[in-house]
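Swiss-Prot annotations:
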- SER260 to Val: Reduces magnesium transport by about 99% (MUTAGEN)
- THR270 to Ala or Cys: Reduces magnesium transport by about 95% (MUTAGEN)
- SER274 to Ala or Cys: Reduces magnesium transport by about 95% (MUTAGEN)
- MET299 to Ala or Cys: Reduces affinity for magnesium 50-fold (MUTAGEN)
Amino acid sequence: MLSAFQLEKNRLTRLEVEESQSLIDAVWVDLVEPDDDERLRVQSELGQSLATRPELEDIEASARFFEDEDGLHIHSFFFFEDAEDHAGNSTVAFTIRDGRLFTLRERELPAFRLYRMRARSQAMVDGNAYELLLDLFETKIEQLADEIENIYSDLEKLSRVIMEGHQGDEYDEALSTLAELEDIGWKVRLCLMDTQRALNFLVRKARLPGGQLEQAREILRDIESLLPHNESLFQKVNFLMQAAMGFINIEQNRIIKIFSVVSVVFLPPTLVASSYGMNFEFMPELKWSFGYPGAIIFMILAGLAPYLYFKRKNWL
């Protein structure tokens, strides 16, 4: 899908590209999974070649942040959650050339959707491609900050479930959610660090206007403040995971202790029963009239003795 926006009194307005309106006035050209015709149109009208899928997936720094005859290129991760609430990072290719911003992505992303909604009512300050790029990065960081807050809130709920130590379906679900939150936190951290690298490259390589230079530095400060919070999430997740494993081990030890006590309690009666169950011709007790009840009483006493001993030692 191809979308294009122009500036009117420092406000973004959408160009009707479906009606064959020229892209020449566009300050922002946004492409989501473009087909060959859309790629060809951008190439023919604006002379801009677009990154291929393998180039988007390349993770080397030299392939993600560079400058060539086609402009300044930045490939950056954006966080998203799919329809099944599975978290992921999707690469967006940014290119700035001749005062125009090109964005190429493989899916619709929350940060882009939120920025377009804001742009309808908010005017830009300087109205240039760099401000557009930084506004998108700013929106991304806000989204990541919200995601960190959501993880904190979820961890508080999980903490109460885990610390109660009552194992069951709710406990199993808490452990599964804990692993999922750890994965989300890792993806958020990757996105923050990638954005930090992208902004450092932009500050070094691009001749940013004064307003955008300060905006970039402000976003970098926001990232610096979020990274420790993100790190503390991993520590909290690790603590809760260890606590959960500790409670599980305690419960398992309790079960094993019960089996151990049962086996020890039944061992002496079993010894008595096996002794009198031996098939020998000369066994004096076989001729006793009270031999059988006496053996039963002896077996009961042999079982009670270790049980009472364990009870006295507080092993039960």
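Glycine is no exception: its Cβ is also placed from the backbone N, Cα and C atoms.
Swiss-Prot feature annotations superimposed on the structure.
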residue: SER260; record: mutagenesis position; contacts (Cβ under 8 Å, 6+ apart): none
residue: THR270; record: mutagenesis position; contacts (Cβ under 8 Å, 6+ apart): none
residue: SER274; record: mutagenesis position; contacts (Cβ under 8 Å, 6+ apart): none
residue: MET299; record: mutagenesis position; contacts (Cβ under 8 Å, 6+ apart): PRO268, PRO269, VAL272, ALA273
